[in-house]
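Asks: Per Swiss-Prot, ATP binding site is recorded for GLY8, ARG11, ARG91, ARG137, ARG140. What Swiss-Prot lists as CTP binding site is GLY8, ARG11, ARG91, ARG137, ARG140, and the listing cites sequence analysis. For ASP21, ASP23, the entry in Swiss-Prot reads Mg(2+) binding site, with the evidence type similarity to another entry. The domain 'HD' feature in Swiss-Prot is assigned to 228-329. Here the residue is the original one, while Swiss-Prot reports the published mutagenesis ASP21 to Ala with the comment No effect on phosphodiesterase and phosphatase activities. Record note (Swiss-Prot) on the mutagenesis of ASP23 to Ala: No effect on phosphodiesterase and phosphatase activities. Quoted from Swiss-Prot, the note attached to the mutagenesis of GLY70 to Asp states: Lowered AMP incorporation. Here Swiss-Prot notes a mutagenesis experiment, HIS255 to Ala, with the remark: Loss of phosphodiesterase and phosphatase activities. One mutagenesis experiment catalogued in Swiss-Prot, ASP256 to Ala, is accompanied by this note: Loss of phosphodiesterase and phosphatase activities. According to Swiss-Prot, the mutagenesis experiment HIS305 to Ala carries this note: Loss of phosphodiesterase and phosphatase activities. Here the residue is the original one, but Swiss-Prot notes a mutagenesis experiment at this spot, ASP306 to Ala: Still possesses phosphodiesterase and phosphatase activities.
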Amino acid sequence: MKIYLVGGAVRDALLGLPVKDRDWVVVGSTPQEMLDAGYQQVGRDFPVFLHPQTHEEYALARTERKSGSGYTGFTCYAAPDVTLEDDLKRRDLTINALAQDDNGEIIDPYNGLGDLQNRLLRHVSPAFGEDPLRVLRVARFAARYAHLGFRIADETLALMREMTHAGELEHLTPERVWKETESALTTRNPQVFFQVLRDCGALRVLFPEIDALFGVPAPAKWHPEIDTGIHTLMTLSMAAMLSPQVDVRFATLCHDLGKGLTPPELWPRHHGHGPAGVKLVEQLCQRLRVPNEIRDLARLVAEFHDLIHTFPMLNPKTIVKLFDSIDAWRKPQRVEQLALTSEADVRGRTGFESADYPQGRWLREAWEVAQSVPTKAVVEAGFKGVEIREELTRRRIAAVASWKEQRCPKPE
């Protein structure tokens, strides 16, 4: 029996990145030997065991053979005669097909070290094309390691295109697509994930609402980058700099979906694209089974981001109504989230990357003023039932009006 550290732990250590999870491959053993040694079996479809002390995963070396459609249609073979090289060959990328023995020596049968040095994401073998989930995984790796200068090998991108055009991605479940997307949204450069999907044709299949934005022009005066798809990825990049939250990043990604519905004869203007985009947000989220809290913020951002841009022009009643509409009294974090997504929208434009966004500050200040109006004082003044809410709203409007007169510049 020989045990090797494999995959991401070896890769990230070589890149000088923190190692989170360690996975091990066991060569020359059987399930019974593992059980006799005190390991606990957890894999049903293939033999994976937990170490009795560390609880890290130890898998018997195995090969996989395509036996059906999609990413679950595989038959596994695990036996003492399966070599380490056999096991590593089933991995997706060469940089993930690295192993380390107990002496610290790196075993590299597929030139993963060379690709690591050259910052290349390259598939190990043609078997890559048998698993459609790998298209999303490679896009996610491209986003995760973009800051280190990694790019996808030409032949790997070509294979991803072939898989997409062959309809392989249609076998992916919504849950798996969302899981990979959510993970990509946590990376430093989530926009790279969607750009890679577009490059291989997968964006049109999995995110048609986003793909439809490419080629749709916006007024050059406000959008020097002109193309709405490019602007969308720029805003996502900016959102990633402003917030680590997946819901903020996803909402920013979806903020302009309504522009994809504008008839070409009305281009480059997109009047009413915010409210129009709400239905597309709901459609996308329902299809991918996006969690409700993330969906709800994306709907609000689509509907209200343009309103926040015009903040100095809003009257106090409209501002308080906005807080009502986003349910800020029960979910105060939404004020900050809307301020961040609107800022990402403004700064996600060519030449505006370092622009100030005072509307975000004014929104936050107005919220502090509105929520500082005490409910207790209204109740103690003798108001009852619906009168309490009406009087509370009136006082909030008055407080915001007073603040706006002193602190918020008059619209030009």
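Including glycine, each Cβ sits where the backbone N, Cα and C put it.
So that I understand the layout, could you describe where these features sit and how close they are to other parts?
Replies: Close to GLY8 (ATP binding site) in the fold, though at least 6 residues off in sequence, lie VAL19, LYS20, ASP21, ASP23, ASN96, each with a CB less than 8 Å from its CB.
DSSP assigns ASP23 (mutagenesis position) to a strand segment in the three-state reduction. Around the Cβ of ASP23 (mutagenesis position), a 10 Å sphere holds 16 further Cβ atoms from the protein chains shown.
DSSP assignment over the domain 'HD' (228-329) gives 78 helix, 0 strand, 24 coil.
For HIS255 (mutagenesis position), applying a Cβ distance below 8 Å and a minimum sequence separation of six or more within one chain yields THR232, THR235, GLY277, ALA298, VAL301, ALA302, HIS305, THR341, ASP345.
All protein chains shown were included, and the count of other CB atoms within 10 Å of the CB of ASP256 (mutagenesis position) stands at 28.
The Cβ of HIS305 (mutagenesis position) has 24 other Cβ atoms within 10 Å, all protein chains considered.
Around ASP306 (mutagenesis position), the same-chain residues six or more apart in sequence whose CB sits under 8 Å from its CB are HIS273, GLY274, listed in sequence order.
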Asks: Counting distance between Cα atoms, which of the binding-site residues ARG11, ARG91, ARG140 is nearest ASP256 (mutagenesis position)?
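Replies: When the Cα distances are compared, ARG140 comes out closest.
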Asks: For ARG91 (ATP binding site), what is the secondary structure by DSSP, using just helix, strand and coil?
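Replies: It is coil.
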Asks: What count of other C-beta atoms do you get within 10 angstroms of the C-beta of ARG11 (ATP binding site), across all chains shown?
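Replies: Other Cβ atoms found within 10 Å: 21.
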Asks: Within the same chain, and leaving aside GLY8, ARG11, ARG91, ARG137, ARG140, name every residue whose CB is within 8 angstroms of the centroid of the CB atoms belonging to the recorded CTP site, in sequence order.
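Replies: Result: GLY7, ASP92, LEU93, ILE95, ASN96, PHE141.
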Asks: Write out the long-range same-chain contacts of ARG137 (ATP binding site), meaning residues 6 or more apart in sequence whose Cβ is under 8 Å from its Cβ.
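Replies: In sequence order, the residues whose Cβ lies under 8 Å from that of ARG137 (ATP binding site) (at least 6 apart) are ASP92, GLU180.
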Asks: Do any residues at least six apart in sequence from ARG140 (ATP binding site), in the same chain, have a Cβ closer than 8 Å to its Cβ, and if so which, in order?
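Replies: Listed in sequence order: GLU180, SER183, ALA184, THR187, PHE193.
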Asks: Hey, of the recorded positions listed (ASP21, ARG91), which one tops the CB count within 10 A?
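Replies: Counting Cβ neighbours within 10 Å, the top one is ARG91.
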